[in-house]
Amino acid sequence: MALAKAKETVASAPVVVYSKSYCPFCVRVKKLFEQLGATFKAIELDGESDGSELQSALAEWTGQRTVPNVFINGKHIGGCDDTLALNNEGKLVPLLTEAGAIASSAKTTITA
């Protein structure tokens, strides 16, 4: 049931970040998306009644147990390091633009 819920959530928005409110790596990724002007859906696992079940389902689905767990256009991107690396390589904005999360006139990278 948690896996179905996770997949449904990922399909419901161009960008989904599974997060924990106290996690500094999660804050960093969400701040980057905000700086880029990207719209995203953040699911705070520590605020969800089934948060631990969702985190286990995400680990089963993606092989990643840690947060943040980032999805763009339904595709698993990874965590904080993966997302920052895509940004540093100039690949994040095109992914976000293709997903419809930002307008195509946005900056190409933000130094985090």
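Just so it is clear, glycine is given a Cβ too, placed from its N, Cα and C backbone atoms.
Original residues throughout; no substitutions modelled.
Each residue in the domain 'Glutaredoxin' (3-103) has a pLDDT score, and their mean in this model is 97. Look at Swiss-Prot and you will find 3-103 tagged as domain 'Glutaredoxin'.
For the mutagenesis of CYS23 to Ser, Swiss-Prot gives this note: Loss of thioltransferase and GSH-dependent peroxidase activities. The structure shown keeps the original residue. For CYS23 (mutagenesis position), the same-chain residues 6+ apart in sequence whose C-beta sits under 8 angstroms from its C-beta are VAL67, PRO68. When secondary structure is read from DSSP and collapsed to three states, CYS23 (mutagenesis position) falls in the coil class.
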